[in-house]
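A short write-up of the structure that comes next.
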Amino acid sequence: MQREEGFNTKMADGPDEYDTEAGCVPLLHPEEIKPQSHYNHGYGEPLGRKTHIDDYSTWDIVKATQYGIYERCRELVEAGYDVRQPDKENVTLLHWAAINNRIDLVKYYISKGAIVDQLGGDLNSTPLHWATRQGHLSMVVQLMKYGADPSLIDGEGCSCIHLAAQFGHTSIVAYLIAKGQDVDMMDQNGMTPLMWAAYRTHSVDPTRLLLTFNVSVNLGDKYHKNTALHWAVLAGNTTVISLLLEAGANVDAQNIKGESALDLAKQRKNVWMINHLQEARQAKGYDNPSFLRKLKADKEFRQKVMLGTPFLVIWLVGFIADLNIDSWLIKGLMYGGVWATVQFLSKSFFDHSMHSALPLGIYLATKFWMYVTWFFWFWNDLNFLFIHLPFLANSVALFYNFGKSWKSDPGIIKATEEQKKKTIVELAETGSLDLSIFCSTCLIRKPVRSKHCGVCNRCIAKFDHHCPWVGNCVGAGNHRYFMGYLFFLLFMICWMIYGCISYWGLHCETTYTKDGFWTYITQIATCSPWMFWMFLNSVFHFMWVAVLLMCQMYQISCLGITTNERMNARRYKHFKVTTTSIESPFNHGCVRNIIDFFEFRCCGLFRPVIVDWTRQYTIEYDQISGSGYQLV
């Protein structure tokens, strides 16, 4: 190691700093505990750059180890210093090297006989404990290669995985689990890694990672019988509370005092926690009459309600308007009843965890009533050969592309449990276990252009966006079908608008040229309120579909990027972003971009470059052999 490296790292100056923050001691009065940040654990301050060169020849071996002065340390060891000998604070050289991430010194000391699991310091900890608590993944990997045991407990009863969890070192938690540590391991006080993460770490990780490893969310600790949800409430950890509720944490679990998480939230008068915990109870059917409880407990029924409500609402809006009733007061009361019904269904049965169900229901309902209108209102008025036949052919293509967009694999990146653990170990041991390329939810190395979808909760290759209108992500596996869906949907809507205008021309005694715009609008709305309602739906859908189709085609053909990449280009190092443009390494010219995206082939005249984006980890791929297209 170069000597200058020591001046740009953090150094711990004494073992008393190891226990600045409470560790794994029994917590006898959880209601009095304040949440503490893992960033303030007293391990030392960043060292500034030296303005002069010290005479290292006068340094003792502890100071030289802390600063990583390899030559001075070797000089003293060769002169007879015993590397196993603890200093006056009962701390060994291996501890000091581990806490300050001096990998070359660790290798040297172990080669000279240092004991890798020697206990030391006030907390009677191993060097691996010190490295873990400080968050040095590379040091953890190195020590475990030399046989360090992560399951050993320190003086407070914690093993390494508990320290990593409570200090938010997600990469170390992942590595320890991948190396065989039990995800539900309890410390001496009965606290699991999940409990520590819920109590100490106010971010999604490592809690999210632990949940992905199928941790037991409803275990209680040894002393208080608090579950992870109890500890999250005690700490006011709203981020983790949401994760635990999504993972199925038992909101009614009671601790040794008979208190639920909701009881603790009420004691703290935290409105956010109280509301979310009550909503979680209601979602499980508690606090409601028995009949509603049974229905609300049925997730499939709730999904059907969300899908079916738009069918009812769209029909009722048009039906009420079409009623032969002159009194708008009566119609207003009827619309009020529709609104009240929707509010009741929304509060009682809508499951907001099913993000796509309602938009998908709106799309399906709109198209259903449009087709009903087409066949029952337009069929006898329009020419079969020139209108109905093309419309039906377009509908077949629309249904096909919609079905493929909805139900096909968008490019989910899959891996077995063993593959996930192998990936974690490989990335950690090569110094690449970075959350920018590793997904802590799916536990996979993220291919280039991929992204974890928060709605679907899975990583998607060449992720474009999550589309609620098709109830699926749009990615490498279904993006072409999604474009086909937009294209044929736009034509279907155009035909619907044409049908409405033709219907008014045949059945309504008014014309735009004769009566003017406003009179024409009021006349056609009065002539057939249902038709006018369908026309408004068609115009609304035409606007967003047309805009979306144009944006998608521009991104695909002219920019060579996805929607996600365009929105987050500054986050990705491989994009060159200016105030006016985005330069993409995946942009190979308009014609080639289109051929590659749609995989066009034409009798050998051109052929696309096919890339498996589920396995592509770099921006370099063979563009020459595929050559995009060739003119013959």
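Just so you know, glycine gets a Cβ as well, placed from its N, Cα and C.
For Cys467 (mutagenesis position), the number of other Cβ atoms no farther than 10 Å from its own Cβ, over all displayed protein chains, is 24. The DSSP secondary structure for Cys467 (mutagenesis position) is strand. If you look up Swiss-Prot, you'll see Cys467 marked as active site, S-palmitoyl cysteine intermediate.
Looking only at the domain 'DHHC' (437-487), the predicted model's pLDDT averages out at 94. Residues annotated as domain 'DHHC' in Swiss-Prot, with sequence analysis given as evidence: 437-487.
Tyr67 to Ala appears in Swiss-Prot as a published mutagenesis result, with the remark: Decreased binding affinity for SNAP25. Tyr67 (mutagenesis position) counts 24 other C-beta atoms within 10 Å of its own C-beta, drawing on all protein chains shown.
Annotation of the published mutagenesis Glu89 to Ala in Swiss-Prot: No effect on SNAP25 binding; the original residue is retained in the structure shown. Glu89 (mutagenesis position): 13 other CB atoms within 10 A of its CB, across all protein chains.
Where Swiss-Prot documents Asp122 to Ala as a mutagenesis experiment, the accompanying text is: Mildly decreased binding affinity for SNAP25.
Quoting Swiss-Prot on the mutagenesis of Trp130 to Ala: Abolishes SNAP25 and HTT binding. Under the DSSP three-state reduction, Trp130 (mutagenesis position) is assigned to helix.
What Swiss-Prot notes for the published mutagenesis of Cys467 to Ser is this: Abolishes palmitoyltransferase activity.
According to its DSSP assignment, Asp122 (mutagenesis position) is coil. Rounded to the nearest whole angstrom, the C-alpha distance between Asp122 (mutagenesis position) and Tyr67 (mutagenesis position) is 22.
Tyr67 (mutagenesis position) carries a helical DSSP state (H, G or I). Distance noted between the C-alpha atoms of Tyr67 (mutagenesis position) and Trp130 (mutagenesis position) is 16 Å. Counting residues per DSSP class in helix, strand and coil order gives 9 helix, 16 strand, 26 coil for the domain 'DHHC' (437-487). Taking the mutagenesis positions Asp122, Trp130 in turn, the residue surrounded by the fewest other Cβ atoms inside 10 Å of its Cβ turns out to be Asp122.
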